[in-house]
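The structure is given below, and queries will be raised subsequently.
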Amino acid sequence: MAVRPVLAVGSYLPHAPWPWGVIDQAARVLLPASTTVRAAVSLPNASAQLVRASGVLPADGTRRAVLYLHGGAFLTCGANSHGRLVELLSKFADSPVLVVDYRLIPKHSIGMALDDCHDGYRWLRLLGYEPEQIVLAGDSAGGYLALALAQRLQEVGEEPAALVAISPLLQLAKEHKQAHPNIKTDAMFPARAFDALDALVASAAARNQVDGEPEELYEPLEHITPGLPRTLIHVSGSEVLLHDAQLAAAKLAAAGVPAEVRVWPGQVHDFQVAASMLPEAIRSLRQIGEYIREATG
């Protein structure tokens, strides 16, 4: 695939001013015309987009809602790049979907991104949704944010209906991924990509002061406890993030949290983003939609 060589080159110069923002801007132009409703939402430090596929009722605090946290290694992508995925998710889940355009590294830290995601959740709560009506969902780095947000909410006694993670990056530590057999078969991520991400995440955290100290890096898989939302994970059988998916499922199950991993052979990382071209992506999103509907009654 063409993506892997680009990431390989970028991994040698992670701090160079690569135009990562262009990806989401270009995707906005490429979104096909449809009857899907997309409304801009303002959050305290970020923006969001409320997406409602044709036939889905407005977000009014009834039925269900999905809080979607996009992937992109914490440094790129947004509501536009994930437009088709989110549109189909809204359709199959029969639900409005709030996509948070959280702040990105390297200018901002992962902690700041998580704050923005929390603000998105609060926005849905203020709209009238109860925790048991809200599903947290995300792909790749968005899977990390979804799980970290679920843990933050657990600390204040709120448990969303479910958590859905697509090809999730759930562990910032790179060593186990780089040693995984799939590092040789992953069509997107060379081993050095995780070195580059590690450097960018660490430098962004060092610049963000929390109570007078640099932001600490948070590992969600080190904080798995009973009471987290039931979880569904979809992952490619050949991608290196299969490691994170299987480790998360094992830890969740050990804590008594219902967790299911569905492995898709022959697919690439985050193949659901290509839903306009891949029948398998549509099948995956249909299954996820059914899971969300069942979890929210």
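Note that Cβ sites are derived from N, Cα and C of the backbone, with glycine treated the same way.
Sharing the features that Swiss-Prot gives for it:
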MUTAGEN   S140 to A  Complete loss of activity
ACT_SITE  S140  active site
MUTAGEN   E239 to A  85% loss of activity
ACT_SITE  E239  active site
MUTAGEN   D244 to A  20% loss of activity
MUTAGEN   H269 to A  Complete loss of activity
ACT_SITE  H269  active site
Sequence gap of 6 or more, C-beta under 8 Å: which same-chain residues meet both conditions with respect to H269 (mutagenesis position)?
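Listed in sequence order, they are S140, S167, D186, A187, M188, F189, S236, E239, L241.
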Would you identify the secondary structure of D244 (mutagenesis position) according to DSSP, in three states?
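For D244 (mutagenesis position) - judged by DSSP and reduced to three states - the answer is helix.
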Count the other Cβ atoms sitting within 10 Å of the Cβ of D244 (mutagenesis position), across every protein chain shown.
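D244 (mutagenesis position) is surrounded by 26 other Cβ atoms within 10 Å.
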